[in-house]
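Visitor: Quick one: the structure is below, questions incoming.
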Amino acid sequence: MMISTAYQSLFLTALFSAISIAVGNVYQTLNVIGDRNVTIPTNGIPQRLSVYDPYRGVNCQGYQAVNISESQNGVTAYLALLGEPCYAYGTDYPLLFLNVTYEEADRVHISIKDANNTQFQFTSRKDLWDAPLYSPSYNNTNLLYNFSYNANPFEFWVTRKSDGEVLFDTRGQKLVFEDQYIELTTNMVENYNLYGLAETIHGLRLGNNLTRTFWANDEPSPVDQNMYGSHPYYLEQRYKADGINSTLNETTYTSSSHGVLMLTANGMDVLLRQDYLQYRMIGGVIDLFVYSGSTESPKETVKQFVQSIGKPAMHQYWTLGYHSCRWGYTNITEIMDVRQNYIDADIPVETFWSDIDYMEKYRDFTVDPVSYSKSDMQTFFSDLVSNHQHYVPIIDAAIYAANPYNHTDDSYYPYYAGVEKDIFLKNPNGSIYIGAVWPGFTAFPDFTNPDVVDYWKDCLINLTYAFGSNGTVPFSGIWTDMNEPSSFCVGSCGSAMIDLNPAEPLTGISKQYSIPEGFNVSNVTEYSSAYSASLSNYYATATSSVFQIVSPTATPLGLKPDYNIDWPPYAINNEQGNHDIANHIVSPNATTHDGTQRYDIFNMYGYGETKVSYAALTQISPNERPFILSRSTFLGSGVYGAHWLGDNHSLWSNMFFSISGMIVFNMMGIPMVGADVCGFLGDSDEELCSRWMAMGAFSPFYRNHNNIYQISQEPYTWSSVAEASRRAMYIRYSLLPYWYTIMAKASQDGTPALRALFVEFPNDPTLADVDRQFMVGDSLLVTPVLEPNVEYVQGVFPGDNSTVWYDWYNHTEIVRQYNENVTLYAPLEHINVAIRGGSVLPMQQPSLTTYESRQNPFNLLVALDRDGSATGELYLDDGVSIELNATLSVSFTFSDGVLSAVPTGSYEVSQPLANVTILGLTESPSSITLNGQNVSSFQYSNDTEELLITGLQNITSSGAFANSWNLTL
C-alpha cells in the first residue's frame, strides 16, 4: 500500500524543510572528508556525487597483497594501499585483510575487510541472518573452480575448471576501500546475459546500461529503480557455438551459467556497463561469493545459490487457491456479500483478505468494533470454516505510539508492551524512534531484539481475541506490509509530539485517475456498474491528519567521527528526491537494541519481520506451516514466507513486467510469488482484467487486489472476466497436484517453480531475453496476451524438431518450425497453454476450493515425446504440517506402451484414479490392462492421436497410488 502521489505534495515541502534544517545543523560540525572540504549549499544539504556525476576514483591506485599465505582451504593476505589515499568518496583504509575460503566444491568466498575490523561486518552477525552459507562443508578436495590472483596491484579472478570460463575477473580494475565507499569491479564478456539483482521493475534480461540500487524503498512500481526488496545476486548465462545442425542448417550451441552474490545489507549501487560490472557500496565490507554454476542447466546454478541462503518454505496446500482482496471494504458485510457474489458466479475462491479497513483507526492488532464487530466476524469465520475457506488480515510494521496523556490510549497493548519490553527501534540518544504511518505517530519494532518473538506472539494472540475468537486463531496467515519500513515523515518526527496523538488517519487519499493503455470506452455499461460498486467503499475521514502536524525539525543525527549516516558522500541512486536515503523510510540512523545502526542492516527489516512472524505463528499453532506474505524481502526471506510484487498499476506494462518479477523471485528462492492481478493503482478495465485473471491462474501466488476508490475489479464484475476466470481457474484447480509437486521440489532443493524459457532450454541463445512467455515447472508453457485490442498472440515453442508441444485444449500437436514464432488465436476469454511432450501431469477433478478438489478422483495426462515416452512425478502430504509423519512420492514413466506408477512413502491417498489421457499415440491399442485386469472403457481419436481411458475407479478403489501399477496398452 502506498500514500497517493497527490497527497504527498501536501506534506513533502514541510518534510524537505525538516531535512534541510536537521542536516544543515549536522554538517556544520562535519565538513571534512579525508583532506577534502565538502561544499555546503545554503539549504544545508551537502553537495554529494552520484553515479551521474564525474567519477572521483580515477586516481585510486588500488592495493598490493603482502604476507600471502596459501593453504588447501584458501588464501589469506594483507592488502596495503598503493600510493597516496585517493579520497574518492571518503577516507581510504591503508591496510586491508583478504580471506579467500574454498567453502564448497562449487562456491568460493572472497572476504576483504579493513585490518582493524572497524567496518560493520555482516557475516559476523549470525544473530541477524543465519543461513546454510554460514556452515560450509569445506569440501575442497574436488573444487570445480580455480581462484587466481596477482599481488601488485592486487587483482583476482575465478575460473571454472571444466571449461576454463572466467566467472569473475578484477584484472585491470582498481579496488577502492574507504569508510563509506567501497568499489569492486569485474570485467564482463561481450553482450552478457544477466538475471537477478532484485528487486526492480525491468525486463528479464538486465542488459548492459543499467544501474541497480539496493535500498529498501516504498514506491509503487518505479521502472529501473529500487523497490521494496534487496537480493544482490545475479545469474549469468553464456553461450558457445559448437557446430552446425545439418538437418536445420542452424548453428548449435552449448551453454553454461554461474552465480555471484555480494552479501551485504548496506546501501549499494551495481553498475552494469558494456564491458564491466561495478559494485559501489556505502558501508560494510566485501563478502563476495562466486558459484561455479553448471554447464548443463541454469536450474543447477539456481539450486546452488538457493541452497546456500536457505531453501524455501513449503506452504500449505490451500495457499495455491485463488485469493480475493481489496482496500476499501467498509465493513465485514461487504466482504460477506463479495463471498456470496463469487458463489453466485460459480468462481472458485479460497481466501478473503482484509486491508487496513478492519483495524480500529488503522492501529495494528485491533479490530473496528462497529464495522467489523465480533459477532459479525464470528459469523463470517464460521461460514469460512464450514466451506473450507480462509482469511488473512494485513499487519503493518508500524505500531501506533499511544498518547500517555490520553486515557483512550491506555489499553493499546502493542505500544505499552513494546515500551516495557524495550522492543522498539531507538534514536541515537536512546529515545524511541517515532515516525508516522497510517494511524499517526508510530514506533517500529526492532525485529533483531531477542525478546521480539514473544512480544509479536502476544500481539497476534491479542488480535485473535479482538476478532472475538477467544484465543483460537481465526486467520490462516498474515500479510505484512509497509515493512521496509515505510514512514511518511523524515526522521524521528514524532519524538516530542506523541501527546498530539491520536492524530487521525489520512484524509487526503484520493482516487487514482488512470486507466489501462488502449482502454475501450465503448463498453460503458459494465464500466459504469464497476464504478458504481466502488462508490460504496468507505475511507475514514477526520479534521486533521498526522501530516498536518509533522514537526519542522528532526532528531539530530548520531554520527561516528567522519562518518555521515543520512547523507553519505557517495549518493546511491535511491529513487527518492535528491537520492535522499532518509526520505519515506525509517532513518538509517535509527538503532537496534545493541546499538547497530540501520544504516548497516538497512535492507533486511522486512526479512526480520517475516522471520519473527514465522517463529511467533509456529508457537501459536505448533507444527502448522505459517503463511506470511511480505512486501519487503531480503536474501533468505523465502525460508519463512512468500512475496507479492507490491503496489502495481492497472496497466498492460505492469502485467508484462510481472512475468519477469515472478521468474526472478523464483531464482531468488521465493517461489511463492505473484502480482496484484488486474492491478492495484488506477482503474482496471474489462479487457486487461480478463487477460490478467487468466495469466494469474498460472502464477504461484494468485490474488486480485485493488486500491481504495478504484472501480471494483472482482472477476464477477464483468461477464467476460468472469468467464475467463472460470476457464483459467478450471485449469489451475485441475493441476493442483502438479502445482503442489513443483512447489515441493522448490522447497526440497531450490528448483524454481516458475521459469524463463532459457532456464528450461539452455542451449538456445535466442531465448536469452524471452520474457513474454514462461514455463510452469518442466511441462507447461504459457503464452499470455499482453496488449489490448488483439485476438492473436505470437509465441515461440522451444526445442529442435524432436521436441513436441501439445495444445492444452484440443490436445493436438502444435505445428511449428524451429526457432520461429507461431501465431496463436487468443480470443478475450482464452489463454494459450501448451504441454511439453515427454510429460506426465498428475491432476484431480476441480472444485470451488482446494479442499474439495483434494477429495476428488485423480486423472493423469500423458503427453508423449517423439520416442513415445514420458515421465512425471507427484508429491503429496497432509498439506498442513511442518514436521510430517508421512509423505507420498509417485514416479510415473511411459515407455513401450506401458504406463507405470511407483509410489514411495506412507502417506495414504484414498481417492481413486479415474481417467488417463495419452497424447501423441500413433495407433489405437487393441486391449488395455491395469495390473492384469482388463480395462474396457477407452476411446481413441485418429484425428488427434489421443487415447482416453476411463472407468478406472473400481480397479483403484483402495487409492490411486496405494500400490505400484502398470497400465499396459
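First residue shown is number 1, and so on along the chain.
Glycine is no exception: its Cβ is also placed from the backbone N, Cα and C atoms.
If you look for the noted substitutions, you won't find them, since the model keeps the original residues.
Listed in Swiss-Prot as a mutagenesis experiment, Asp218 to Asn is described as follows: Almost total loss of activity. Here the residue is the original one, but Swiss-Prot notes a mutagenesis experiment at this spot, Asp287 to Asn: No loss of activity. The mutagenesis experiment Asp355 to Glu or Asn is recorded by Swiss-Prot, whose note states: Almost total loss of activity. Swiss-Prot gives this note for the published mutagenesis Asp481 to Ala, Glu or Asn: Loss of activity. Annotated active site, nucleophile per Swiss-Prot: Asp481, in sequence order. Quoted from Swiss-Prot, the note on mutagenesis experiment Glu484 to Asp is: No loss of activity. Experimental mutagenesis is annotated in Swiss-Prot for Glu484 to Ala or Gln, with the remark: Loss of activity. Feature annotation from Swiss-Prot assigns active site to Glu484. Recorded in Swiss-Prot as a mutagenesis result, Asp647 to Ala, Glu or Asn carries the remark: Loss of activity. Among the features that Swiss-Prot reports, active site, proton donor is placed at Asp647. Listed in Swiss-Prot is the mutagenesis experiment Asp676 to Asn, annotated as follows: No loss of activity. The note that Swiss-Prot attaches to the published mutagenesis Asp877 to Asn is: Almost total loss of activity.
What does the local environment look like for each feature on the list?
Guide: According to its DSSP assignment, Asp218 (mutagenesis position) is coil.
Non-local contacts of Asp287 (mutagenesis position) by the CB criterion (under 8 A, 6+ apart in sequence, same chain) comprise His109, Ile110, Ser111, Phe122, Thr123, Met262, Leu263, Thr264.
In the three-state DSSP scheme, Asp355 (mutagenesis position) falls into the coil class.
Of all Cβ atoms in the protein chains displayed, 26 besides its own lie within 10 Å of the Cβ of Asp481 (mutagenesis position).
Under the DSSP three-state reduction, Asp481 (mutagenesis position) is assigned to strand.
Neighbour list (Glu484 (mutagenesis position), Cβ cut-off 8 Å, at least 6 residues apart, same chain): Ala216, Asn217, Asp218, Tyr228, Ala397, Ile585, Val586, Tyr605, Gly606, Arg631, Ser632.
Its Cβ placed at the centre, Asp647 (mutagenesis position) has 21 other Cβ atoms within 10 Å. According to DSSP, Asp647 (mutagenesis position) sits in a coil region rather than a helix or strand.
In sequence order, Trp644, Leu645, Gly646, Asp647, Asn648, Arg703, Asn704, His705, Asn706 are the residues of the chain that are 6 or more apart from Asp676 (mutagenesis position) and have a CB within less than 8 Å of its CB. Asp676 (mutagenesis position) falls within a strand segment according to DSSP.
Around Asp877 (mutagenesis position), the same-chain residues at least 6 positions away in sequence with a Cβ under 8 Å from its Cβ are Leu884, Ala886, Thr887, Leu888, Tyr907. In the three-state DSSP classification, Asp877 (mutagenesis position) falls within coil.
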Visitor: At the level of the C-alpha atoms, what whole-angstrom distance separates Asp355 (mutagenesis position) and Asp481 (mutagenesis position)?
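Guide: Approximately 10 Å lies between the Cα of Asp355 (mutagenesis position) and that of Asp481 (mutagenesis position).
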Visitor: Would you mind ranking the mutagenesis positions Asp218, Asp355 by how many other Cβ atoms sit within 10 Å of each Cβ and giving me the lowest?
Guide: Asp355
